[in-house]
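Undergrad: Below are the features I grabbed from Swiss-Prot:
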type    : residues      : note
MUTAGEN : Leu75 to Ala  : About 50% loss of constitutive Gi signaling
MUTAGEN : Glu121 to Ala : About 50% loss of constitutive Gi signaling
MUTAGEN : Cys174 to Ala : Reduced surface expression and complete loss of Gi signaling activity
MUTAGEN : Met240 to Phe : Slight increase in constitutive Gi signaling
MUTAGEN : Cys258 to Ala : Reduced surface expression but no effect on retained Gi signaling activity
MUTAGEN : His288 to Ala : No effect on constitutive Gi signaling
Amino acid sequence: MLSTMAPGSTVGTLVANMTSVNATEDACTKSYSAFLSGMTSLLLVLLILLTLAGILFIIFVRKLVHRMDVWLIALLIELLLWVLGKMIQEFSSTGLCLLTQNMMFLGLMCSVWTHLGMALEKTLALFSRTPKRTSHRNVCLYLMGVFCLVLLLIIILLITMGPDANLNRGPNMCREGPTKGMHTAVQGLKAGCYLLAAVLIVLLTVIIIWKLLRTKFGRKPRLICNVTFTGLICAFSWFMLSLPLLFLGEAGSLGFDCTESLVARYYPGPAACLALLLIILYAWSFSHFMDSLKNQVTVTARYFRRVPSQST
């Protein structure tokens, strides 16, 4: 026998769905500001130009001499991917969400493991007794491995969602998945990676500080301040991006539908600008730490070579 639904319940469901859609469309309309949208677009274009200028400067002026140049150019390319994805969303009425969301996912997820790689290299360099070679091979292999793994993850997500998945949640706005369950799953995956990165960066920062405290360095206080400040800022940034984990109990409610909040809609522009400043700060800190470490190891090696000759 075929079971049929009561007419009243069917009509009630349709009315509830229509009411939800209308409420979402109203929220999308109320959160739109022509001024803020224009300023966000200008800011994103400026960030793209600055990022491209930085990449060209590293390639043609610095010529990738230092290992830090390789890390920095990777961070800038990852930021460029994210900003390009967001700018396409701003200039497209549909947001081209399947393309732009995966561009932003690729840039941000690669950036997580790039920061971790830099922290790990600082830790390994501190435990090394000889100056590290200037070869970029290991760094390039690590970055290529990260890129391939994240790209594979994106392909798996695309296969799971389907090539025709609708990720649009309003004009110039996208969601993580076509359904609330998928949206929650992708959001939880990203936030979980950010939380893991934050915890590992804090752990590596503590290890570096512990090792510095047990080592005789001429610039030890300055190096400890350097490592502590940049490590905590980096970890705090990833902790903030992992906050959606607190709201996963409400299936997909965070970012699935439009809200009337202007901050929720237009924060990515200033956030990307802040990310560029943090990349520059982190790259400077990394370069300063490695140079100080190399100089200290070189001076120590010269001292030990000089001592036997003086004793004879």
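Each residue, glycine too, has its Cβ placed from N, Cα and C.
Nothing has been swapped: the model has the original residues at all the noted spots.
Explain the structural surroundings of these features, please.
TA: Take the CB of Leu75 (mutagenesis position) and look out to 10 A: across all protein chains shown you find 25 other CB atoms.
Close to Glu121 (mutagenesis position) in the fold, though at least 6 residues off in sequence, lie Arg67, Val139, each with a CB less than 8 Å from its CB.
Cys174 (mutagenesis position) falls within a strand when secondary structure is assigned with DSSP. Residue environment of Cys174 (mutagenesis position) contains 22 other Cβ atoms, counted within 10 Å of its Cβ in all protein chains.
A sphere of 10 angstroms centred on the C-beta of Met240 (mutagenesis position) encloses 11 other C-beta atoms. In the three-state DSSP scheme, Met240 (mutagenesis position) is classed as helix.
All protein chains included, Cys258 (mutagenesis position) registers 23 other Cβ atoms within 10 Å of its own Cβ.
Here the Cβ of His288 (mutagenesis position) has 16 other Cβ atoms within 10 Å, regardless of which shown protein chain they belong to.
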Undergrad: What three-state secondary structure does DSSP assign to Cys258 (mutagenesis position)?
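TA: Coil, per DSSP.
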Undergrad: Measuring CA to CA, name the entry from the mutagenesis positions Leu75, Met240, Cys258, His288 that ends up nearest Cys174 (mutagenesis position).
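TA: Closest by Cα distance to Cys174 (mutagenesis position) among the mutagenesis positions Leu75, Met240, Cys258, His288: Cys258.
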Undergrad: Using DSSP, would you call Glu121 (mutagenesis position) helix, strand or coil?
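TA: The three-state answer is helix.
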Undergrad: Find the shortest Cα-Cα separation between Cys258 (mutagenesis position) and the mutagenesis positions Leu75, Met240, His288, and name the residue that gives it.
TA: Met240
Undergrad: Would you mind reading off the Cα separation of Met240 (mutagenesis position) from Leu75 (mutagenesis position), to the nearest angstrom?
TA: 19
